[in-house]
Amino acid sequence: MGAFLDKPKMEKHNAQGQGNGLRYGLSSMQGWRVEMEDAHTAVIGLPSGLESWSFFAVYDGHAGSQVAKYCCEHLLDHITNNQDFKGSAGAPSVENVKNGIRTGFLEIDEHMRVMSEKKHGADRSGSTAVGVLISPQHTYFINCGDSRGLLCRNRKVHFFTQDHKPSNPLEKERIQNAGGSVMIQRVNGSLAVSRALGDFDYKCVHGKGPTEQLVSPEPEVHDIERSEEDDQFIILACDGIWDVMGNEELCDFVRSRLEVTDDLEKVCNEVVDTCLYKGSRDNMSVILICFPNAPKVSPEAVKKEAELDKYLECRVEEIIKKQGEGVPDLVHVMRTLASENIPSLPPGGELASKRNVIEAVYNRLNPYKNDDTDSTSTDDMW
């Protein structure tokens, strides 16, 4: 859903921080979409005796940004302040936390519905949500919709959330039981996710509870015991990222970037840029959370990266010189490079992850190019 721009908006919003033995960075980009509907939350050290806990989440809005923005500001409070989460005196148990997360989602969804109807009529926007609540002993993965989170442990994808799509058999059964249908893999032929916050037009079937509606606000929650030796990093991202990169691809790419820089904002920016150049047409947001045992910068990897960049610079110069009269356009350069067996390209990112390096050399050698010929579109690029 949503209209597209003539050129992508590539300006990024960044943030980073550290605490509780964690480091995080994030990046978000509007991309080709007419509006930016993503939002995010990053909190290290929670109030009310949970100073050693942290919370991170990505919200992918649709049909507007209102629900995503409200959730990024208030969902955490709804989770930690309800009685199911607090339980009895002392630190909440695993079951307290899981029940509290579920209750928090249902409460904020109902609160937004009532608030929307009172203020200005029903808000038709909605949002997916993917997040992690990290305690000293556990990582709680939270998912509602088709954004995704994964845990990289011991250099492999150890866990990833499951997308809530209407075509999923259990989701489809609930939709049909509520009187709906799944057409072209969408709820009633329209909405591409089967669980979300907001989307109140899909939550008005009389006689059905909130988790039995066409679209459910109920999250899936998984608790994973932390492993100090093996846990490396967590990635949370909206579907604008996952549309063009698989779980293993993104895990490998991030790991390779962490071996050449400890700047987590830079790593996230590279993820977003690479996904844009791989053809993503959606808003893009990614949060990278690193545990103490995350990959460290390797002098050997840094050297190989510099050698690769130098090689690409030389090849771009050669391609342009070989053309003779008339400078080839950037698409021609990219296609030529894509046809070659270039060693040491970043795993998962491949040539797309080096587009900025290639373009910088191209622009330096061709400073008087016509901007109209230098499209950022990736359609049929290579």
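Note that Cβ sites are derived from N, Cα and C of the backbone, with glycine treated the same way.
If you look for the noted substitutions, you won't find them, since the model keeps the original residues.
Here Swiss-Prot flags 23-291 as domain 'PPM-type phosphatase', drawing on sequence analysis.
Summarising the annotation, Swiss-Prot assigns Mn(2+) 1 binding site to D60, G61. Residue density at D60 (Mn(2+) 1 binding site): 28 other Cβ atoms are found within 10 A of its Cβ, drawing on all protein chains shown.
The Mn(2+) 2 binding site feature in Swiss-Prot is assigned to D60, D239, D282. Within 10 Å of the C-beta of D282 (Mn(2+) 2 binding site) we count 26 further C-beta atoms, all protein chains included. D282 (Mn(2+) 2 binding site) falls outside any helix or strand according to DSSP and counts as coil.
Swiss-Prot documents D239 to N as a published mutagenesis change and attaches the note No effect on binding SMAD2. Long-range C-beta contacts of D239 (mutagenesis position), restricted to its own chain and to partners at least six residues apart, with a cutoff below 8 Å, comprise D60, T128, D146, S147, R148, D163, D282.
Apart from D60, D239, D282, the residues listed for Mn(2+) 2, the same chain places the Cβ atoms of D38, T128, D146, S147, C238, G240, I241, W242, D243, N283, M284 within 8 Å of the centroid of those Cβ atoms. Take the CB of G61 (Mn(2+) 1 binding site) and look out to 10 A: across all protein chains shown you find 27 other CB atoms. DSSP assigns D239 (mutagenesis position) to a helix.
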